[in-house]
Amino acid sequence: MNDPRSKMMISPGLLPTESLLDSLILISNEVSSMQKFPLVQIKNVSSMIRRIKLLSSLFEEIQESDSPLPPSSILCFIEIFSVITRVKVLIQECTDGSSLWSLIQLDFISNQFFVLVKEMGRALDILPLNLLNVAQDIKEQVDLLHKQSKRVELELFIDPREVQRRENLFEVMSKNCLQNKKTNNNKGFIDFVKVEEIMCSIGLRTLSDYVEEISKLEVEAQNQAGTGGLIVVSNINNLMSLVSYTKSMVFRNDGESEECKPISMFLYNKSKIHDNDSSSSSSFSQSMMTVNIPDEFRCPISLDLMRDPVIVSSGHTYDRISIAEWINSGHHTCPKSGQRLIHTALIPNYALKSLVHQWCYENNVKMNEAITKNNNSSSKRHKNENAIDHISENKASKDAVKMTAEFLVGKLATGSTDIQRQSAYEIRLLAKTGMDNRRIIAEVGAIPFLVTLLVSKDSRIQEHVVTALFNLSIYDNNKILIMAAGAIDNIVEVLEFGKTMEARENAAAAIYSLSMIDDCKVQIGASSRAIPALVGLLKEGTIIGKRDAATALFNLAVYNPNKLSIVKSGAVTLLVELLMDDKAGITDDSLAVLAVLLGCSEGLEEIKNSKSLVPLLIDLLRFGSVKGKENSITLLLGLCKEEGELVAMRLLANPRSIPSLQSLAADGSLRARRKADALLRLLNRCCSQPHHSL
């Protein structure tokens, strides 16, 4: 589609050559009588035409009355003439342009209709209806139109059905091998029934429709070459590849005497598609294509069926080949959670493997087809072809993500507030899953724009942006890029004064994620506001917010100079209070931070001054979690070493302390057993000194 803005710069102050009312009636009738509507933006087009038809009745009524027009009404009608003229141009552009490109530009075009409706409403603001010699019902209709236009100003309308079509289009493009098509018969992993449905929904039903759409995309690429930039032209070329490839598959010529048939007529007639010696790998590919794999059976890395599911130290399950490749490439974190892997052992998930086997049997999917070794050359050849197709599919998926990310970043950089809000939300979702997605989004330059928008006055933009940065930061390389973009001050700003609690909490989560890298711990700790802001959220946040703040403080406290800042911010007293609050729900996190702060003399002093802490720790030795018990015993041992007999006497005076320590020394974790033994030895030495009494 040509850029509508270039054709819509019509000055509202330029009077038509004919009389004003004649021109208004003429342009209104031209719009109302349009025969061909675009199949994208149909609701916005229909709504706009309905408004113009209603105004046309007003113009005709005024013309018939032959009464003089008040000056303010003339100004109003000049503005309306400009709006209707631009509506006509916009509808014509949508009709004549590429339907696919209109679908990709859904937000941008919807915003243009939105702007025109707002301008129509503002023009009607100055229309003196009471001074016009028209029927009462016309006045009421125009007044209703005015009120509706003012209501529309509050919210941009984007047809959810068209949003879904666009999502379906992106999904199809991610599954299509656009850049690596071969001349062989195995042309990727597309569900062509779904492709045909998408194309039909935007008006591509016949072979000529496909040919026309390709021509429109070619024209659009030429128009954008000078103004849209390489990214836009590349996106249009990708769309042309999709339509061309789909056309060749949706319409096939089975014989010289036969006409082209849509794929829905022969997709399930396998005898016409495959010859008798079709390979088993081909049937495997078809079965996988037509059967919907449950999400819980898909590997989070490859999104393929997990044929050999294994569990990593974080507790998440992956396909063995995918996670092994991930670890071997130098990563030491869980791809899904971002947690550091404490070991690289891969534990077979036999329960899930059994369920996958059962699902494969019930759905006629050959479980071991792609992994069974076979020495004959034919099987090897088909196995290699499957591997190539798999690589090609992954590349196509990455290309689709890159195209989407580039498009969204462009809207993020130049769009209106509404467009930026939608783009930030979509980047947030795109960055939520997959390390490749996070890497690609950063590579196309999203991070600097996201950092800038952290201080947006729009609460939703701020929330989406800080969450997107948190999601992106899960990929280790992005942590450096985010810090290099100067994000920390803006993130802290959101943490302190965020417009929503969710934004503040996600800012804390972002700091937690960034602080996993040692250099980032130093930079964050150097900010005079970061640690006090985290302590503030620890006090004011929800359970999730408190936990995010506590884990961020724990990470920062690992760097010794940060411990003093945490203590000075009043964290110790607050953490002890949270231990006493059953509803807070962050006992383990609070204990972990207190245990780390023992390594700082100021922290130790603050912890010693808490009179209620020791009884709490004794109770946690009995009822706490494994981690809670470990950190409780760490704190008690540290206090005993520092305070000596004073804390020892308090422990011995509590009848529950010795049984709890003995139980922990016998049945606790290795770390807890070791520290429980050390504490029992200290208490034993204290008891052996008879001159001390309880």
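Each residue, glycine too, has its Cβ placed from N, Cα and C.
Where a substitution is noted, the model still shows the residue that was there originally.
Note that this is a predicted model, so its numbers are computed, not measured.
Look at Swiss-Prot and you will find 292-366 tagged as domain 'U-box'. Mean pLDDT for the domain 'U-box' (292-366) in the predicted structure: 78.
For the published mutagenesis ASP308 to Asn, Swiss-Prot gives the following note: In pub1-1; abolished E3 ubiquitin ligase activity and slight reduction of the total root length. Increased and faster fungal colonization by R.irregularis. Its Cβ placed at the centre, ASP308 (mutagenesis position) has 18 other Cβ atoms within 10 Å.
DSSP classifies TRP326 (mutagenesis position) as helix under the three-state reduction. Among the sequence features in Swiss-Prot, the mutagenesis site TRP326 to Ala is noted as follows: Abolished E3 ubiquitin ligase activity.
Annotated pair TRP326 (mutagenesis position) and ASP308 (mutagenesis position), C-alpha to C-alpha distance, rounded: 15 Å. Here the Cβ of TRP326 (mutagenesis position) has 20 other Cβ atoms within 10 Å, regardless of which shown protein chain they belong to.
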